[in-house]
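Record note (Swiss-Prot), mutagenesis Cys41 to Asp: Complete loss of growth without mevalonate. The unchanged residue is displayed. The note that Swiss-Prot attaches to the published mutagenesis Cys41 to Ala is: Does not activate SufS; dominant negative to wild-type protein, interacts with SufS. Binds about 40% Zn(2+). Annotation comment: Swiss-Prot describes Cys41, Asp43, Cys66, Cys128 as Zn(2+) binding site. Among the mutagenesis entries in Swiss-Prot is Asp43 to Ala, noted as: Increases stability of the bound Fe-S cluster. Binds SufS, binds about 35% Zn(2+). As a published mutagenesis entry, Cys66 to Asp appears in Swiss-Prot alongside the note: Complete loss of growth without mevalonate. For Cys66 to Ala, Swiss-Prot lists a mutagenesis experiment annotated as follows: Does not interact with SufS, does not activate SufS; no effect in presence of wild-type protein. Binds about 15% Zn(2+). For the mutagenesis result Cys128 to Asp, the note given in Swiss-Prot is Delayed growth without mevalonate. Among the mutagenesis results in Swiss-Prot, Cys128 to Ala has the note: Does not interact with SufS, does not activate SufS; no effect in presence of wild-type protein. Binds about 45% Zn(2+). The residue drawn here is the original one.
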Amino acid sequence: MSFNANLDTLYRQVIMDHYKNPRNKGVLNDSIVVDMNNPTCGDRIRLTMKLDGDIVEDAKFEGEGCSISMASASMMTQAIKGKDIETALSMSKIFSDMMQGKEYDDSIDLGDIEALQGVSKFPARIKCATLSWKALEKGVAKEEGGN
């Protein structure tokens, strides 16, 4: 078995682990609430976040969807907790670039999120992977706009 095949297998295992055992599943009370959906495949997510100044104090999600969208939400909420908003948004940009097959800044450790790299080869699934990240961006914009 080649190195790439082993890596693909590992990445699939990481994705399935986050799908079957999602981190941060649930709802936060008194928080920023963002509902997003992907009409193409039916994925739905509700992201709830609490900020302490410019720090993402906590983030949880609930929803229904394919393994990629739910695993991505699990990975994202895990990755952004404790990060400042600027870093969280930078991670979102990096993830978006990765999904589009663009060169991306690898100076920020994405952790398990890198397991989703292979999704970029399947254009129909990119929206699944980026749904929770779009919710993050919308939530930050909502908070900064005071809505």
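The first residue you see is number 1, and the count goes up from there.
Backbone N, Cα and C atoms are what each Cβ position is placed from, and that goes for glycine too.
Overlay of Swiss-Prot annotations on the structure.
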residue	record	DSSP (3 states)
Cys41	mutagenesis position	coil
Cys66	mutagenesis position	coil
Cys128	mutagenesis position	helix
* For Cys66 (mutagenesis position), what residues in its own chain, 6 or more apart in sequence, show a Cβ-Cβ distance under 8 Å? -> Cys41, Asp43, Arg125, Cys128
* Site with most surrounding Cβ atoms, counting all protein chains shown within 10 Å, from the mutagenesis positions Cys41, Cys128 -> Cys128
* Using the Cβ centroid of Cys41, Asp43, Cys66, Cys128 as the reference point for the Zn(2+) site, which residues of the same chain not in that list have Cβ within 8 Å? -> Asn38, Thr40, Gly42, Gly65, Ile68, Ser69, Arg125, Lys127, Leu131
* To do: Specify the count of other C-beta atoms within 10 Å of the C-beta of Asp43 (mutagenesis position).
  => 23
